[in-house]
Amino acid sequence: MQSLRTTLLSLLLLLLAAPSLALPSGTGRSAPAATVCPEHCDPTRCAPPPTDCEGGRVRDACGCCEVCGALEGAACGLQEGPCGEGLQCVVPFGVPASATVRRRAQAGLCVCASSEPVCGSDAKTYTNLCQLRAASRRSEKLRQPPVIVLQRGACGQGQEDPNSLRHKYNFIADVVEKIAPAVVHIELYRKLPFSKREVPVASGSGFIVSEDGLIVTNAHVVTNKNRVKVELKNGATYEAKIKDVDEKADIALIKIDHQGKLPVLLLGRSSELRPGEFVVAIGSPFSLQNTVTTGIVSTTQRGGKELGLRNSDMDYIQTDAIINYGNSGGPLVNLDGEVIGINTLKVTAGISFAIPSDKIKKFLTESHDRQAKGKAVTKKKYIGIRMMSLTSSKAKELKDRHRDFPDVLSGAYIIEVIPDTPAEAGGLKENDVIISINGQSVVTANDVSDVIKKENTLNMVVRRGNEDIVITVIPEEIDP
């Protein structure tokens, strides 16, 4: 009996001395040992991580040493190391792993923080960014180029996110997409002297106003040209015929013969336009088709008399949308995609003008009546310049912008000399100021227009820099 007591006491002491032997292995999960982090991180004491890390290199639980991260789908949250690059440890029901979760001995899985598909530079679509990164690491291991992200979403398709800022606020792009098919590029040709060969001499823009091919543009774009060619947005080209011209208003109507219906632009009410409204100008400056500029309406009623333009009785729309050579004749539209003007004139940076759409409506109505009655369009005299009256305030503004601007306060300021015209042949240049013709003083641009209609020879005195130069220009009679 005494021997049995001694044996039981020995076993009890053995169990107390080694509690880990009290339970057989596998009967339960022991709590994970707490990670003890050093008070200060010393990277020099860190063991170098393996070079082959499929999950990428990440910081350890203490945020000190670099270790190999676990792959997507690997276990995490207990004794396991941290998840790899771009992955997070998530326990059941999608809860991110935390210290509380770990104390409760719950295991999780490494899940990619990004769930949307991406397109790689290897032209493959990956389920998420983490899979692409893993593929890139495998590629580099094989001494191949790394795989980089080309776009969000699957390869070969755009990423449409209706909640993105660019989707909500790109109203200008919406307008351009709507109007661009009805905007045309116009190429102008003339025959060389003593030759039948034609050469391109100028270009401009226009927009379609009827499904059967009527196109509105500026008069100065198409006049004095032997041949007018129109190119649609799809690249198709057509010969165009000039149907009607209003030189004073600088509006022309041309037509192409096209099988089928063409896209058209509708005319808005320029009388309802407000200063500060957003506008879009589209055209073909420098033959660059469908070039878009945007701006606001500076004023809706800039008088022709104030500007010294050819139609002194008409108000113009002033805008800071850029209108360049070749943009002329293209539409100026509001955010509803309605034409509220024809791009016609750039004076200087930030100051451009458009012919109001209400004037276009009047021209189209009168043109219809003229063609219905069979009235012929009379010939006109033409020298090939675009000009504006020079006032003291405008002269001061131009002097501030251009130091070599002539020291003059009135006259007709030449904005543009059209190539291969009497003006160019006579020697006129841009920025010249016409101060007299045939001995008569020139105060406004209208003075020049009046003399051109009456005289067959123009002996001009122009101020160029600070010199007065005598130039002779012989107007040409042309079909408008």
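Every residue, even glycine, has its Cβ placed from backbone N, Cα and C.
Note on D250 (active site, charge relay system): other Cβ atoms within 10 Å of its Cβ, all shown chains, come to 26. For D250 (among others), the entry in Swiss-Prot reads active site, charge relay system.
Here Swiss-Prot flags S328 (among others) as active site, charge relay system, drawing on similarity to another entry. S328 (mutagenesis position) counts 30 other C-beta atoms within 10 Å of its own C-beta, drawing on all protein chains shown.
The feature domain 'IGFBP N-terminal' is assigned by Swiss-Prot to 33-113, with sequence analysis given as support.
Among the features that Swiss-Prot reports, domain 'PDZ' is placed at 365-467, with the record citing sequence analysis.
The C-beta environment of F171 (mutagenesis position), restricted to residues of the same chain at least 6 apart in sequence and closer than 8 Å, consists of F278, L335. Per Swiss-Prot, mutagenesis F171 to D is noted as: Loss of efficient trimer formation.
Here the residue is the original one, but Swiss-Prot notes a mutagenesis experiment at this spot, S328 to A: Loss of enzymatic activity. No effect on BMP4-binding. The DSSP secondary structure for S328 (mutagenesis position) is coil.
In this structure the alpha carbons, written CA, of D250 (active site, charge relay system) and S328 (mutagenesis position) are 10 Å apart.
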